[in-house]
Amino acid sequence: MNIKSLLLGSAAALVAASGAQAADAIVAPEPEAVEYVRVCDAYGAGYFYIPGTETCLRVHGYVRYDVKGGDDVYSGTDRKGWDKSARFALRVSTGSETELGTLKTFTELRFNYSASNSREDGYYGTNSDGTVMQFAYIQLGGLRVGIDESEFQTFTGYLGDVINDDVISAGTYRTGKISYTFTGGNGFSAVIALEQGGDNDGGYTPVFKDSQGREINGRGYQIDGYMPDVVGGLKYAGGWGSIAGVVAYDSVIEEWATKVRGDVNITDQFSVWLQGAYSSAATPDQNYGQWGGDWAVWGGLKYQATQKAAFNLQAAHDDWGKTAVTANVAYELVPGFTITPEVSYTKFSNEWKRELGNDTLDDAWGGIVRFQRSF
């Protein structure tokens with residue numbers, strides 16, 4: 001056997017061995033394509049598609065810390081020291097398109113903490129904390145069901161951009177409800193709502209009494225039977241501003257209340273608003289007309305002084321003679337982080353002194369600084 005024959009034989013053996021190994025080899029499957037989270041811009045900034053679905057999700061909220069001093073401008077009592085409170089609000093929003101319209105949900109969970117020095121001796125304070133499901137509703141097109149704020153409060157718009165905005169309360173806040181909002185293409189909108197009644201998430205806490213004049217603890221503003229509270233409203237909005245009105249029927253006390261509000265954009269930086277209200281019950285111990293007496297009026301302005309700083313002013317007065325004035329400057333230190341120093345003044349009338357059970361009340365000055373990070 002010569003060298004040439006030996007080399008040819010060795011090569012043939014190697015080819016045969018390689019073929020046998022290839023026949024025994026396991027073929028690995030191709031890796032699946034990675035599905036990255038997609039941005040969803042159909043419902044605003046911050047939404048993304050939940051993988052494997054056409055539902056868009058947004059996680060947002062805020063963290064805030066408040067420091068208060070001076071008098072409590074709601075009750076008129078002297079704080080005797082600093083009051084501190086903190087809140088973490090976690091919000092989750094979803095949205096998707098269906099054959100019946102846009103399907104949305106919104107939830108907000110609040111974690112609260114507060115520490116107070118408001119004892120008469122000013123020496124010992126009190127602490128409290130708690131967690132609450134503030135909002136949880138489903139919306140399909142214009143139909144909304146769940147826990148939300150009353151249309152009597154939101155349809156006309158909130159009061160001014162101040163922290164102590166409801167020293168003279170303009171109505172209840174959180175409630176269970178079924179509502180329908182019609183939005184036209186020409187700036188007009190209308191709403192009708194059936195509501196369970198509020199839980200007094202506002203500024204004034206009423207004192208309910210039985211037929212013998214004894215105080216009833218733990219009662220809120222909820223309905224006491226099958227008949228719901230009813231709210232209806234109309235609004236027109238344009239580039240110049242808006243005008244809106246609402247009327248509400250309180251099924252518990254069988255009385256009604258109404259509000260009308262106008263907003264005007266003087267310039268891109270300067271806007272003003274005015275709101276008037278009337279209640280047939282003439283008492284704050286109710287779900288909607290929580291001001292004193294028959295009527296109340298609120299007004300305010302906002303001036304965007306710079307890109308970072310805004311000045312806000314609000315004044316209010318009711319039929320019982322209470323006057324409340326608040327002013328602040330909201331300064332955005334960096335995007336998403338705002339510091340707001342605010343000062344408030346309240347003048348109490350004789351009727352409010354009797355309502356609050358404190359004949360020594362006269363006026364109250366209070367201040368607050370809010371630190372808030374929104375995301």
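Note: Cβ is positioned from N, Cα and C throughout, glycine not excepted.
No noted substitution is present; original residues retained.
One natural variant named in Swiss-Prot is LYS80 to Asn, and its note says In strain: Fr11 and Wf21. The local packing around LYS80 (variant position), expressed as other Cβ atoms within 10 Å of its Cβ over all shown chains, amounts to 16.
Secondary structure at SER85 (variant position), as computed by DSSP, is strand. A C-beta separation below 8 Å, combined with a sequence spacing of at least six in one chain, links SER85 (variant position) to TYR65, ASP66, LYS68, ASN112, TYR113, SER114, ALA115. Under its natural variant entries, Swiss-Prot includes SER85 to Gly with the note: In strain: De12, Fr7, Pt1 and Thomsen.
DSSP classifies GLN134 (variant position) as strand under the three-state reduction. Natural sequence variation is annotated in Swiss-Prot for GLN134 to Glu, with the remark: In strain: 686, De12, Fr7, Fr11, Pt1, Thomsen and Wf21.
Residue density at GLN153 (variant position): 27 other Cβ atoms are found within 10 A of its Cβ, drawing on all protein chains shown. Annotation of the natural variant GLN153 to His in Swiss-Prot: In strain: 686, De12, Fr7, Fr11, Pt1, Thomsen and Wf21; the original residue is retained in the structure shown.
Under the DSSP three-state reduction, THR172 (variant position) is assigned to coil, being neither helix nor strand. Record note (Swiss-Prot), natural variant THR172 to Ser: In strain: 686, De12, Fr7, Fr11, Pt1, Thomsen and Wf21. The unchanged residue is displayed.
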Exercise. Taking the Cβ of THR172 (variant position) as the centre, count every other Cβ atom within 10 Å, in any protein chain shown.
Key: 27
Quiz item: Should any of the variant positions LYS80, GLN134, GLN153 have a Cα within 10 Å of the Cα of THR172 (variant position), which are they?
Solution: GLN153
